[in-house]
Amino acid sequence: MTDTYLHETLVFDNKLSYIDNQRDTDGPAILLLPGWCHDHRVYKYLIQELDADFRVIVPNWRGHGLSPCEVPDFGYQEQVKDALEILDQLGVETFLPVSHSHGGWVLVELLEQAGPERAPRGIIMDWLMWAPKPDFAKSLTLLKDPERWREGTHGLFDVWLDGHDEKRVRHHLLEEMADYGYDCWGRSGRVIEDAYGRNGSPMQMMANLTKTRPIRHIFSQPTEPEYEKINSDFAEQHPWFSYAKLGGPTHFPAIDVPDRAAVHIREFATAIRQGQ
């Protein structure tokens with residue numbers, strides 16, 4: 001169904017595809033931001049949950065989409081510019097950004113640049129909130145290596161599946177994300193590593209927003225109690241931050257528990273409609 005909503009446009013001399021269901025609703029538009037090395041297909045089940053009630057837009061990043069291709073290097077700053085340009089072309093004013101994984105770097109910078117009137121709230125899904133631990137740092141190093149990047153992806157796939165035979169997620173990993181080669185995976189390792197280096201951690205980046213506003217982290221992984229504790233501690237220190245555990249089996253709640261993710265999106269969208 002989602003591919004019927006697929007469009008193309010020219011953004012800063014780059015031909016980008018994007019999803020827009022063109023639903024005429026009383027705002028905000030829901031802006032779903034993919035992470036690296038996947039595209040609008042990661043959100044196809046979540047779009048089904050939201051389609052009837054919201055305008056839903058999903059930008060595909062440079063080199064991403066149904067026909068991935070090699071492109072000049074870019075990072076999350078360019079992703080922010082591309083997303084805002086697509087919204088401007090579509091005449092979208094108020095929007096609720098929702099990100100998956102390291103699309104979170106885009107979301108926070110998008111909040112900074114768009115300001116609280118245009119983007120009053122944000123939702124991040126399954127984003128590693130602490131500084132990279134050794135295993136993840138090793139994965140980033142492998143992704144950057146043209147000889148070993150596939151080893152890096154296989155290790156990440158195992159972590160993300162967490163021993164579960166979740167058919168929808170396996171299809172996404174092995175059929176959809178498999179479309180992407182070293183150009184994209186290597187770039188993801190470089191950009192993510194650089195983002196942690198620049199910002200310290202996602203929590204530090206959020207805390208450094210010029211104008212903070214409600215942000216909620218909804219996640220299934222990691223499952224360690226200490227991970228929930230850092231979210232809880234951050235929420236206690238920053239009243240604008242909240243979190244919710246979704247209890248899904250994998251790193252992809254938009255695929256395996258889209259109904260649970262949609263509950264939080266509806267809550268935040270309703271608050272925006274009510275001027276909160």
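Every residue, even glycine, has its Cβ placed from backbone N, Cα and C.
At each noted site, the model still has the original residue.
Database features (Swiss-Prot):
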type     : residues                                    : note
DOMAIN   : 28-150                                      : domain 'AB hydrolase-1'
BINDING  : TRP36, CYS37, HIS38, HIS100, SER101, TRP160 : substrate binding site
MUTAGEN  : HIS38 to Ala                                : Strongly reduced affinity for substrate. Reduced enzyme activity
MUTAGEN  : SER101 to Ala                               : Strongly reduced affinity for substrate. Strongly reduced enzyme activity
MUTAGEN  : HIS102 to Leu                               : Strongly reduced enzyme activity
MUTAGEN  : HIS102 to Gln                               : Reduces enzyme activity by about half
MUTAGEN  : ASP126 to Ala                               : Strongly reduced enzyme activity
ACT_SITE : HIS251                                      : active site, proton donor/acceptor
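A map of Swiss-Prot features onto the structure.
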| residue | record | contacts (Cβ under 8 Å, 6+ apart) |
| --- | --- | --- |
| TRP36 | substrate binding site | TRP61, SER101, HIS102, GLY103, CYS184, TRP185, ARG187, SER188, VAL191, ILE192 |
| CYS37 | substrate binding site | HIS64, MET177, TYR180, CYS184, TRP185, SER188 |
| HIS38 | mutagenesis position | HIS64, HIS172, GLU176, MET177, TYR180 |
| HIS100 | substrate binding site | LEU32, LEU33, PRO34, GLY35, VAL42, TYR43, MET125, ASP126, TRP127, PHE252, ALA254 |
| TRP160 | substrate binding site | VAL169, LEU173, GLN221, THR250, HIS251, PHE252 |
Compute the centroid of the Cβ atoms of TRP36, CYS37, HIS38, HIS100, SER101, TRP160, then list the same-chain residues not in that set whose Cβ lies within 8 Å of it, in sequence order, for the substrate site.
PRO34, GLY35, VAL42, HIS102, GLY103, MET177
Can you break down the domain 'AB hydrolase-1' (28-150) into helix, strand and coil residue counts using DSSP?
56 helix, 19 strand, 48 coil
Which state, by DSSP, holds HIS251 (active site, proton donor/acceptor): helix, strand or coil?
coil
Largest inter-residue Cα distance among TRP36, CYS37, HIS38, HIS100, SER101, TRP160 [record-listed substrate binders, Å]:
14
Measure from the Cβ of ASP126 (mutagenesis position) and count the other Cβ atoms within 10 Å, all protein chains considered.
26
As a test of reading the model: what is the averaged pLDDT for the domain 'AB hydrolase-1' (28-150)?
97
